[in-house]
Amino acid sequence: MSVAGGEIRGDTGGEDTAAPGRFSFSPEPTLEDIRRLHAEFAAERDWEQFHQPRNLLLALVGEVGELAELFQWKTDGEPGPQGWSPRERAALQEELSDVLIYLVALAARCRVDLPLAVLSKMDINRRRYPAHLARSSSRKYTELPHGAISEDQAVGPADIPCDSTGQTST
C-alpha cells in the first residue's frame, strides 16, 4: 500500500476490489506523475548516478522476480489474487508498484514516451492479431491463418536508441 498525503491509496480491501468483472485504474497519478515522483525521490538521495539503463533494467527484472515469487507454488485450485489474504494483496500491490516505477524510470532514461509507445504497439498488435483470426486462439501471429501480417510488415515508429548514460544517440 502506498501513502500519498496521509491517504492510503490503492487496494481498499473492499468488495469492489475482489469482485469479478470490469476494473479501471484511478485517473491519477499519471505515468508522468510517477516519472516525476521517482525522479524527485532519486534526486533527493543523489541516486541518479546509479540509474543507468542497464541498472534500471536489472532492478526491474529483480522486482519482476519478487512479483513472481508471490505466485510461485500456488496451485491452479487456489483462488486468484482476488482471494488472497490482505497481507498477500498488500505485497502484490507493492511489487506491482515497484515494477511500474522501474519501468517508467527506464523508459524515461531511454527517452521512450510510454503512452505513445503503447498506442503504437497496440496498433501493431491489432494488425498482427486481427480479431476475426485470433479470437479464442493462443497461437502466435506467425501461426495464424492467412490474413495476419508478418513481423516485417508490423514496423512501428523509428526507435530512438539510448546510450549507457540514457541520452539519445543520433
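The count begins at 1 with the first shown residue.
Quick reminder: no glycine exception, Cβ is built from N, Cα and C everywhere.
Sequence unchanged from the original; the noted substitutions are absent.
Just so it is clear, the model here is predicted, and its values are computed rather than measured.
Marked as substrate binding site by Swiss-Prot on the basis of similarity to another entry: His38, Trp47, Glu48, Gln49, Phe50, His51, Trp73, Tyr102. In the three-state DSSP scheme, Phe50 (substrate binding site) falls into the helix class.
Under mutagenesis, Swiss-Prot gives Glu63 to Gln with this note: Loss of dCTP diphosphatase activity. Counted within 10 Å of its Cβ, the other Cβ atoms near Glu63 (mutagenesis position) come to 20, all protein chains included.
Counted within 10 Å of its Cβ, the other Cβ atoms near Asp98 (Mg(2+) binding site) come to 17, all protein chains included. Here Swiss-Prot flags Glu63, Glu66, Glu95, Asp98 as Mg(2+) binding site, drawing on similarity to another entry.
Distance noted between the C-alpha atoms of His38 (substrate binding site) and Asp98 (Mg(2+) binding site) is 11 Å. Secondary structure at Glu63 (mutagenesis position), taken from DSSP and collapsed to helix, strand or coil, is helix. Same-chain residues that are not part of Glu63, Glu66, Glu95, Asp98 yet have a Cβ within 8 Å of the Cβ center of the Mg(2+) site turn out to be Gly62, Val64, Gly65, Leu67, Glu94, Leu96, Ser97, Val99. Rounded to a whole number, the distance between the Cα atoms of Glu63 (mutagenesis position) and Glu48 (substrate binding site) is 19 Å. Between Asp98 (Mg(2+) binding site) and Trp73 (substrate binding site), the C-alpha separation comes to 22 Å. Here Glu95 (Mg(2+) binding site) comes close to Glu63, Glu66, Leu67, Leu70: these same-chain residues lie at least six apart in sequence, with C-beta atoms under 8 angstroms from its C-beta.
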